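Right, one structure below, let's go through it.
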Amino acid sequence: MECCRRATPGTLLLFLAFLLLSSRTARSEEDRDGLWDAWGPWSECSRTCGGGASYSLRRCLSSKSCEGRNIRYRTCSNVDCPPEAGDFRAQQCSAHNDVKHHGQFYEWLPVSNDPDNPCSLKCQAKGTTLVVELAPKVLDGTRCYTESLDMCISGLCQIVGCDHQLGSTVKEDNCGVCNGDGSTCRLVRGQYKSQLSATKSDDTVVAIPYGSRHIRLVLKGPDHLYLETKTLQGTKGENSLSSTGTFLVDNSSVDFQKFPDKEILRMAGPLTADFIVKIRNSGSADSTVQFIFYQPIIHRWRETDFFPCSATCGGGYQLTSAECYDLRSNRVVADQYCHYYPENIKPKPKLQECNLDPCPASDGYKQIMPYDLYHPLPRWEATPWTACSSSCGGGIQSRAVSCVEEDIQGHVTSVEEWKCMYTPKMPIAQPCNIFDCPKWLAQEWSPCTVTCGQGLRYRVVLCIDHRGMHTGGCSPKTKPHIKEECIVPTPCYKPKEKLPVEAKLPWFKQAQELEEGAAVSEEPSFIPEAWSACTVTCGVGTQVRIVRCQVLLSFSQSVADLPIDECEGPKPASQRACYAGPCSGEIPEFNPDETDGLFGGLQDFDELYDWEYEGFTKCSESCGGGVQEAVVSCLNKQTREPAEENLCVTSRRPPQLLKSCNLDPCPARWEIGKWSPCSLTCGVGLQTRDVFCSHLLSREMNETVILADELCRQPKPSTVQACNRFNCPPAWYPAQWQPCSRTCGGGVQKREVLCKQRMADGSFLELPETFCSASKPACQQACKKDDCPSEWLLSDWTECSTSCGEGTQTRSAICRKMLKTGLSTVVNSTLCPPLPFSSSIRPCMLATCARPGRPSTKHSPHIAAARKVYIQTRRQRKLHFVVGGFAYLLPKTAVVLRCPARRVRKPLITWEKDGQHLISSTHVTVAPFGYLKIHRLKPSDAGVYTCSAGPAREHFVIKLIGGNRKLVARPLSPRSEEEVLAGRKGGPKEALQTHKHQNGIFSNGSKAEKRGLAANPGSRYDDLVSRLLEQGGWPGELLASWEAQDSAERNTTSEEDPGAEQVLLHLPFTMVTEQRRLDDILGNLSQQPEELRDLYSKHLVAQLAQEIFRSHLEHQDTLLKPSERRTSPVTLSPHKHVSGFSSSLRTSSTGDAGGGSRRPHRKPTILRKISAAQQLSASEVVTHLGQTVALASGTLSVLLHCEAIGHPRPTISWARNGEEVQFSDRILLQPDDSLQILAPVEADVGFYTCNATNALGYDSVSIAVTLAGKPLVKTSRMTVINTEKPAVTVDIGSTIKTVQGVNVTINCQVAGVPEAEVTWFRNKSKLGSPHHLHEGSLLLTNVSSSDQGLYSCRAANLHGELTESTQLLILDPPQVPTQLEDIRALLAATGPNLPSVLTSPLGTQLVLDPGNSALLGCPIKGHPVPNITWFHGGQPIVTATGLTHHILAAGQILQVANLSGGSQGEFSCLAQNEAGVLMQKASLVIQDYWWSVDRLATCSASCGNRGVQQPRLRCLLNSTEVNPAHCAGKVRPAVQPIACNRRDCPSRWMVTSWSACTRSCGGGVQTRRVTCQKLKASGISTPVSNDMCTQVAKRPVDTQACNQQLCVEWAFSSWGQCNGPCIGPHLAVQHRQVFCQTRDGITLPSEQCSALPRPVSTQNCWSEACSVHWRVSLWTLCTATCGNYGFQSRRVECVHARTNKAVPEHLCSWGPRPANWQRCNITPCENMECRDTTRYCEKVKQLKLCQLSQFKSRCCGTCGKA
C-alpha cells in the first residue's frame, strides 16, 4: 500500500492523487478517516452546462500513512446546453485550429466513440482522412461516448448513471424514467394487413402519440410507408420517406431503410409530435406491417396538497387526495381517464394532525367548552349482515359500509369515503352456511316381489342433512329411483295374466280403484284414511280425511311415514262436499217423486258444468309432421262460459284427441355441432365443429339422412374459427439441455432459456428478460452424478540421482478417484489399472564425471541428420525417415523416425513435439532404442518433432497432404514452428533472416497474400511443394486414381488406361530431394526482376519435377535387368499447367517406331518442354509450345517445335488465331511437324496452335508470337446465345446473349514479355475488386440486367498495351409482369365500355351474352420485346373463319366482335423472343340458361298419407347449377308430384304445448300431455298403448322447471342528513342507498334488478349551511398611473348569510366567483421620460430581473440606475 504524501500544488499532484484513487482497496473510508483532515471545498465545475466534474481534496494528518483516497469527484452542471453551445469535444478540437500541424493549419473535427481510448482527444482534419491525437486526455466532464452519460475524468472513463451520479449504474426504463419500473408507459404491439381496394389508395396503419419511445415498424410487401405529423400547437406535416436515410421530422429523429421486399422504420423517441403512420397501396398484393412501441400514460394520478384542517383550533386533522392529471394539456381531468390504465394505482390519502394550538378564551360568539378540544376522526361504519344467499353449500351475505363522521354533539353523518382511507375498509361480503346441503341416502334393496320369473324390488330413499338427520330440501330431480325390475332364476309354470294393471282400460282401472282400497306398497305413495262424518246433519256440508305419505319396509314388514314431498304424483283430496238430507224439522213422508226431485236437483247441480271440445291447439312443428291436441274445457251449460276445472267431474273428462299436422318434409338444412375447446389459451388457437347437411324424413321415427353439402341452399357455416386471438403474456421458453460437461464425477449441463411472447398471429417475439415476471427456469443443472473410475495421478520428476554421468529420475503415483460430488479422494492402488514401470522411473544423463588424476577430453553427443525433403505420392503402409528434414505425407501412413545419435546411450534419447515432451501412447510409440513410431498419421500429428541427445538436438517437420492435393492446415499448438526451430544448432537468427528473405520471393503485392505464404521457417518449402502438387509436377490423374482405397477402383483404372499400370510401377512412393536444391531455387528467384519472378518460378518448379522423376527413374533403372529395361518403356503424360508451362518426362527414346504391335493404343499427347529463356537479340528463335516468342527487329527465323506421342501415331496440324495456317515459301512445315516462319513480320503476330489427332482423340497446345514483347490477346469473333446452360464461357471479342441468373466467364488470354498485366473495364469504367478475376478471366456470377454492357480487357506491359471488348446482352424471356396497371389502362382506353379479360398461363374465363364484343389483353414483358401471335382453338387467328377480330397495340390486345356460339372457346397469345416463349390463355363463354328436370327428390314423409315426391327443377348454365333467378325468363317445365310411402306409421309419442308457468319467478313448473298415437295410411291418428311407443323411443318428459330466476326488488335506506354539496341558496343534496335484493332480504348485484324501475338515490334538501354568498371588498389602488401594466385587486370570500363569517369557498361554488383582480389605468403615459410605473421596482432590482424587457420597461427609473 502506498503512502499518502502531503498535498503540494500543481497538476502533478492531482495526477498522482488520481492514480492513488484507482489503486485503493474497496474498504469503507469512514473506518479510516481518523488520520485524515476534513474534505476541502468543491472546485469549480469543469463545464457550465451539459454535465461536468468537480473535485474536492483532503490532506493526511499522520506522518505515517493514511489509507483511502485524498481526492473525490462529483458531477455538476447537469443541465442541457443551449443548441448554439455546440459539442464539448468539438470545442476542444477547434482550439487547435490556429496551431500548425506538420507545418500546416487544419480545421479539426472530433473523432468520437473510440473503443480503445475514449478519453483521448482524437480529431480529424476536415476534408481529409488524417486523424491525429491532439491531447492524451480530454477535459474533465467530456462524454466518453456520444450516446452515453459516462464521462472522462483525468483521462479515464467513469460510469455515470441516469441520476447523473458518478459510479451509479441506474438506467432509464423503457418509459425514459431514470431508475423507473416501467409503469409510466405501456407496450403497444400489433399487426396491420392491407386489403386491396380499387377505391382506397392509402390507409392508416397506426397512430403513435406524443412522447412515445422505441418505435419500430416493419412493412413486408409491395406497399410504401409515409408519415403525417401534428404538433401540440396544431401544426401538421407530412414526410414521404422516399429514400433510405436518417431524417429529422418535427425535431424527432427518424431512421428509414428501404429494401426491395420490405421497409423498416425506427424512431428512438421521445416523439415531439403525434405521428400517424400511413400506407400507400400499390395494388399488386397485400402487405403486412408489424409495429411495436412504448406509449406514455398521459393521464396519471397526482397527489394533492393537504385539505384545510377540520378544526381551526384545539386539534383537528387534514387529508390529502389524488387527482387525475393530463400531462399533455397540463390540467386536471376527470378520474375516469386515470381508471382507463390498469398500471395507474391511485395513491392512498395521507392523514396528519393540524391546528393543535388551544382555542382562545372567547371569540365573541361562544363560550369554549371542554369538549371543544376533542374532535374524533372519521371512521368506517357497517350495517348488519344480510341473510345468507344460500341455506347450505356455501352462500354470501353482505352489508353496507360507509364513512361517517361524529361531531362534538355526537351526531353521526356520512362523509366522502376518501376521508376514511387512512384505515382499511371493512369487508362488505363474507361466506356463510358453508356446511353441505342435504343429500339423498338410498337404503338396501328389498327381496324380489316374485318367487319365479320377472318381478320388482324396492328400496327406501331418505333425504339426510349434514348432521345425519332425516329432513327435507333435497332436489326431486336428483332423487335415485326406488323401484327396479328383478329376475328370479326359477322358471314360472303358472300362466300369467296377459295385460298388467297399468295396461287395462281406464274405466276398468277406475272401477278397480273404487272397489279396492289403497294399500301401502314398497314405493312411497299417498295413503288416504276414511272420510270423516259430514260436518252437518242436514243440508250440504264437508267431509275431511287424513292423507299420509307411507312406504312398506319389506325387510321389517312395517309401514313408515315419510315427508309429503317424498311421494310423487297428485295428492288425493283431503276435503269434499257432503249432503245430509233436508233440514225441514219434520220427517217427511216418503214420496218417490219428491225423492227423485231432491236427488234430481243434486244431479242437476252436478250436471251444471260439463266437459266440451273447443277446437285444436297450434301445430307443434312447422314441418316434418307435428301434432294438434283437442282443447277440452269445463263450461257452464247455461252461460256457455269457461269455468274452473274442479267444477267438472274429473272421471267424466273426455279422452284426449290428437291429430297430425304439417306433414310436409322439412327442407335440407345445416346441422351445427358445438365448438370444440380452443386448442390454445392465447396466441391464436383453433376451434372446430361438425357441420353437415341433413334432411328430416320423419319426426316420429326421428329419421334423418345426411346429404351432400351442395343440397343445402344456405351458405355453409364455418367449421373452423380462430379463438383466443390475443397476445400471450411473456413466458420463459427453455431449450434442450446441452451435453454434460463431464462424463462422471458430477458435471454441469446448460441450456438457453429465452423470454418470448407468443403473438396473436401465432409468431414468437423474443423479449428482454425483464418482460417475464415469472421466476426464470434453471439455466444449468448438475449431471453425471456417479463416481468416476479410479486413475493414476503422477507427480513431477525428481532431480537426477547423480551430479554427473548417468543416473535415474523417479516420480510417485497416487491412485485417485473423482467422486460424484466433484471432490477427489485417494483410494487403494488395486483399484487403478496396472502402471508401467517406465512411468515411475527413467534414466538421466549429466556431464561426464572427471576421472581423478587423469586429464580427459570431452566429446559431446552428435546426431547424424539428413537434410532432405520428402514428398509422398502413393499410399504406403509404412515409411522410414531420419531426423533433420521435411516430410509432406499422405494421411493414414505409419511413420518411423530415427535419431542416429553418437556418443550417447539410446535410452537417454528423448523426443518432443512442438516443444512438448512426448511419452508413449496407443497412437505414438517412443522406443528406448532411439526411434519414434507414429501409427496412421492424422492431422493432429503434423508439427515439429525434436530428438534430444544431451545438448544435441535435431528437428523433423511433418505436414499432411489432403485429398485435393492441398496441404492440410495445421491445428493450433502451444508453440509455433518458428519458436521450436529457433533452437536448432547453427545460428537461429541467421536461419530466420534467410527464411524471411526467401519468403518474399513469391510475393509481389497481393499475390503473396493470395498464396498464403508461411510465416515461420517450418513452412519455407510449403509454396514450392504446393506448386509441385497443384501445377502438374507429376501425372496427377494417375496419383488420384491410386489414392483411392478401394482395390476395385484400381482395377478399373488399369482397364481404362493400360499404360497407367506401367507408369505406376515406375512411380516412387516418396519423392526425395535435397534441401539445398530447394534453397538454390529460392535464392535464384530472389535475384529475378519482380515482374518476371512469377513466370520464372513456374519454369523452375517444372524443371525441379523433371529432376526428381529423372533421378528416381535412373536409380530404378540401375536396379532392373537389361531385358526388363528394354521391355519397359515408360512415358509419363504431363498434366496441363494453368499458366501454359508444363513438364515432359520421357524415359524411353524408342519413339513411335519402337514397340510395334506390342504398344497399347492411347490418345495423342503433345509433350510440353521447357526451353531456355529467349534472348531478345537472337536472330533465330527455337522454342517449344507453351511459351511466348517476342519478335525483335533482328529476328530472321522462328521455329516452333511440336512433339506428340500416341498410338496410332498422331497427325499434326497448325492454326493461327483459330484459322488454319496457309503454308508458303516463308511459312514452312518441317518434316518433324515443326512450324518455321522466315523473316517474320507484324502480320505473323498471333496465337499459334498445334493440334495432334488420331482415332482415339486429340490434343492441342498454343504458343504466342508477339512483336518485340508487346501484349497479345487471344480473341474470338462469334456470337454466343445461351438460354438453358447454367454457365457460359467465351473468349474476349465475342458477343454474348444470355438469360439472367447464369454465370458468365470471359477469357482474356494474353501474352507478352514481360507478362502483360490485365485490367478489366465495363462501359469504359474500371472494374473494382468485388468482381471475380482469376488468371486474366472475368467471372460474372448470377448475371442480371444490371450487368449488361461492354466489357473490355486491356493487356499492358513495358512495350505497349492492347484492348479487346465483348458485348454482354441480357435476354429476358417473355413473362407476365407483376404490375398490370399499364395493360389495364390500355384496355380501358381501347374500349371503355367493352368487357375485357387478361390472359394468363393457367387460363382465365369471361362469360358474355350472345352478340357482345370483348377485348382480350396479353400482358407480357421481356427483352428484346417479344413478338405476339394470337390463336383461336389452337389455330392461328389469321386463318380463323367466321370470326371478326382486330389486333391492336402491337399485338397486346385482341378485339373480338359480334360473338356467337361458334366464336366462343379458348383464345391464346404466344409471345416469343430469343430467350424463350410464353403461352397465355383465356376462354370466352357465351352464357345461356335453361331449366333442367332432374331425379325425384326424397319422399316428403316416410309414412302416413302426406308423402309426395317432387321432381327436382334446376337452373343450369353450361351444365352448372346457378341461381334460379337467371332462368326467370325461360319457360318453366310442368312437373307433377308423385305420391309415395302411403302406409301406416309406427307408433310415436305425441306432445302438447307447454302450459303457462305456475310462478313468474323463484321457480315454477310447466306441464304438457304426452300420449302414444299411431298415424294410419288414411291420415287418422288413434291413441294406442304407451308400451308400443316405449319400444320405439323414450317417453318425453311432461313436466319441467321454469322461471328459475330469483324474485328481486329494489330496496332503499332512509334519507341521509342534508350535508351534501351546496347547489343553491339554502339548498344541498341528501343521499340514500338503493340496492337490489331478493324478497328474503339477500342483497344482489344491481344488474339483477335492471329490468325494474330504479328509485332515485339523491334529492334536494334545505340546509342552513348553504345560506352563503360571495362577499367582495373594495378595489385597491392601481399599481400604475398609466401604461399597460397597471392592475388592482380586491378580497373575495364566501360568508354565511346569518353570521357574516367566512366559510370554506366550496360552499359558494354553486355561484360564479367574482374576479379578485383587474387591469387599470390603461392609458398612454403623457411624458416618455424614464420613470417607474409600479411600486415593485425595488424587488425587481434586488432579484436582478432588470435584464428582462418586461421588467425593465416598467421599472425604467430603478433599472436605469442599476
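Every residue gets a Cβ built from N, Cα and C, even glycine.
None of the listed substitutions appears in this model.
Averaged across the domain 'TSP type-1 3' (436-493), the predicted model reaches a pLDDT of 82. Taken from Swiss-Prot, the feature domain 'TSP type-1 3' applies to 436-493, supported by sequence analysis.
The domain 'TSP type-1 6' annotation in Swiss-Prot covers 666-729, and the record cites sequence analysis as its basis.
The annotation domain 'TSP type-1 7' is assigned in Swiss-Prot to 788-850 on the grounds of sequence analysis.
The domain 'TSP type-1 9' annotation in Swiss-Prot covers 1666-1726 and is backed by sequence analysis.
TRP36 (mutagenesis position) carries a strand DSSP state (E or B). Sequence-distant contacts of TRP36 (mutagenesis position), defined as residues of its own chain at least six apart whose C-beta falls under 8 angstroms from its C-beta, comprise ARG58, ARG59, CYS60, LEU61, CYS66, GLY68, ASN70. Listed in Swiss-Prot is the mutagenesis experiment TRP36 to Ala, annotated as follows: Small reduction in secretion of ADAMTSL1.
Taking all protein chains in view, 14 other C-beta atoms sit within 10 angstroms of the C-beta of TRP39 (mutagenesis position). Quoted from Swiss-Prot, the note on mutagenesis experiment TRP39 to Ala is: Significant reduction in secretion of ADAMTSL1.
The note that Swiss-Prot attaches to the published mutagenesis TRP39 to Phe is: Abolishes secretion of ADAMTSL1.
One mutagenesis experiment named in Swiss-Prot is TRP42 to Phe, and its note says Abolishes secretion of ADAMTSL1. Look at TRP42 (mutagenesis position): DSSP puts it in coil.
Quoted from Swiss-Prot, the note on mutagenesis experiment TRP42 to Ala is: Modest reduction in secretion of ADAMTSL1. Annotation for TRP42 (mutagenesis position): same-chain Cβ neighbours under 8 Å, separated by at least 6 residues, are SER54, TYR55, SER56, ARG74, CYS76.
According to Swiss-Prot, the mutagenesis experiment ASN251 to Gln carries the following note: Abolishes N-glycosylation. Reduces secretion of ADAMTSL1. Cβ neighbours of ASN251 (mutagenesis position) (same chain, under 8 Å, six or more residues apart in sequence): THR272, ALA273.
Here Swiss-Prot notes a mutagenesis experiment, THR312 to Ala, with the remark: Small increase in secretion of ADAMTSL1. About 40% increase in secretion of ADAMTSL1; when associated with A-391. Dramatic increase in secretion of ADAMTSL1; when associated with A-391 and A-451. THR312 (mutagenesis position) counts 12 other C-beta atoms within 10 Å of its own C-beta, drawing on all protein chains shown. Secondary structure at THR312 (mutagenesis position), taken from DSSP and collapsed to helix, strand or coil, is coil.
Note: TRP385 (mutagenesis position) has non-local neighbours GLN397, SER398, ARG399, GLN430, CYS432, i.e. same-chain residues 6+ apart with C-beta under 8 A of its own C-beta. Here the residue is the original one, while Swiss-Prot reports the published mutagenesis TRP385 to Phe with the comment No effect on secretion of ADAMTSL1.
TRP385 to Ala appears in Swiss-Prot as a mutagenesis experiment; the accompanying note says: Significant reduction in secretion of ADAMTSL1. When secondary structure is read from DSSP and collapsed to three states, TRP385 (mutagenesis position) falls in the coil class.
Quoted from Swiss-Prot, the note on the mutagenesis of SER391 to Ala is: Small increase in secretion of ADAMTSL1. About 40% increase in secretion of ADAMTSL1; when associated with A-312. Dramatic increase in secretion of ADAMTSL1; when associated with A-312 and A-451. In the structure as shown, the Cβ atom of SER391 (mutagenesis position) sits within 10 Å of 14 other Cβ atoms.
There are 17 other Cβ atoms within 10 Å of the Cβ belonging to TRP445 (mutagenesis position). Quoted from Swiss-Prot, the note on mutagenesis experiment TRP445 to Ala is: Modest reduction in secretion of ADAMTSL1.
What Swiss-Prot notes for the published mutagenesis of THR451 to Ala is this: Small increase in secretion of ADAMTSL1. Dramatic increase in secretion of ADAMTSL1; when associated with A-312 and A-391. The Cβ of THR451 (mutagenesis position) lies under 8 Å from the Cβ of VAL488, THR490, each on the same chain and at least six residues away in sequence.
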Nearest to TRP39 (mutagenesis position) in three-dimensional space, by Cα, is which of the mutagenesis positions THR312, SER391, TRP445?
THR312
Between THR312 (mutagenesis position) and SER391 (mutagenesis position), what is the CA-CA distance rounded to a whole number of Å?
53
Cα of TRP445 (mutagenesis position) to Cα of SER391 (mutagenesis position): how many Å, rounded?
32
